[in-house]
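Below you'll find the structure, written out as structure tokens, and then a few comments.
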Amino acid sequence: MAVLGLQGVRGGVGTTTITAALAWSLQMLGENVLVVDACPDNLLRLSFNVDFTHRQGWARAMLDGQDWRDAGLRYTSQLDLLPFGQLSIEEQENPQHWQTRLSDICSGLQQLKASGRYQWILIDLPRDASQITHQLLSLCDHSLAIVNVDANCHIRLHQQALPDGAHILINDFRIGSQVQDDIYQLWLQSQRRLLPMLIHRDEAMAECLAAKQPVGEYRSDALAAEEILTLANWCLLNYSGLKTPVGSAS
């Protein structure tokens with residue numbers, strides 16, 4: 001059993017789409033999966049055919065004094081979703097007023113992990129330094145840092161810390177881009193925790209959100225879907241549920 005956190009080194013690198021796709025691929029491999037949206041943007045639900053007007057979620061429930069477990073949704077017999085929930089405009093503008101009220105989700109997820117109900121709990125983490133994000137990261141057995149091969153992410157890899165033991169996953173890699181190829185070759189020599197697979201740019205990754213499906217469900221024959229399935233198999237082989245030792249190159 002493993003808790004896996006996915007976090008972009010910046011916004012806009014495709015973390016939410018990859019989280020949904022990986023959850024789908026793991027359940028296709030026979031695993032029981034819970035996918036949790038920890039981002040106040042509350043977008044993960046839209047990859048699982050949840051209505052746009054659906055406001056419920058674990059954070060919304062906690063802020064309203066309700067049971068967060070009632071916010072869970074069943075997508076398939078082996079894949080459950082826990083949306084974040086919709087914040088009001090005032091809440092979005094004043095996160096310091098409510099973030100400290102969400103810490104109980106960590107003990108709740110610990111209990112779910114201990115129950116053995118799921119083989120995997122995937123958490124879509126925001127790119128921020130909030131207390132709840134740090135608490136959820138500390139709960140994770142493993143973490144993936146999602147990057148695009150560009151100068152922005154290259155700079156960030158050198159000036160901001162990654163979670164301890166995080167592996168780096170490249171998304172949206174473009175064949176024929178000279179600058180991407182140059183940066184990628186540099187990373188192959190300098191980034192010891194770069195995953196041995198990457199996700200190429202694929203129109204299906206853009207289309208699947210419009211279709212409100214994970215990419216592997218929307219188009220299982222797409223290149224990105226096949227690469228995410230390879231990632232899922234890698235996770236099965238390498239993430240046993242024990243925390244990745246800090247400094248490990250595996």
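Cβ from N, Cα, C; glycine included.
Annotation comment: Swiss-Prot describes VAL9, ARG10, GLY11, GLY12, VAL13, GLY14, THR15, THR16 as ATP binding site, evidence class sequence analysis. Record note (Swiss-Prot), mutagenesis GLY14 to Ser: Loss of cellulose production, still localizes to the cell pole. The unchanged residue is displayed. One mutagenesis experiment named in Swiss-Prot is THR15 to Gln, and its note says Does not alter cellulose production. ALA249 to Lys appears in Swiss-Prot as a known natural variant, with the remark: In strain: 1094.
Structure coloured by features recorded in Swiss-Prot.
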residue	record	Cβ neighbours (10 Å)
VAL9	ATP binding site	21
ARG10	ATP binding site	16
GLY11	ATP binding site	11
GLY12	ATP binding site	10
VAL13	ATP binding site	24
GLY14	mutagenesis position	21
THR15	mutagenesis position	26
THR16	ATP binding site	22
TODO: For the recorded ATP site, enumerate neighbouring residues of the same chain (Cβ within 8 Å of the Cβ centroid of VAL9, ARG10, GLY11, GLY12, VAL13, GLY14, THR15, THR16, site residues themselves excluded), in sequence order.
DONE: GLY8, ARG127, ILE146, ASN148, ASN171
Task: Secondary structure at THR16 (ATP binding site), reduced by DSSP to three states - done: helix
Open item on the list: Distance check, please: Cα of THR15 (mutagenesis position) against Cα of VAL9 (ATP binding site), rounded to an integer number of angstrom.
Closed with: 9
- [ ] Work out the three-state DSSP category of GLY11 (ATP binding site).
- [x] coil
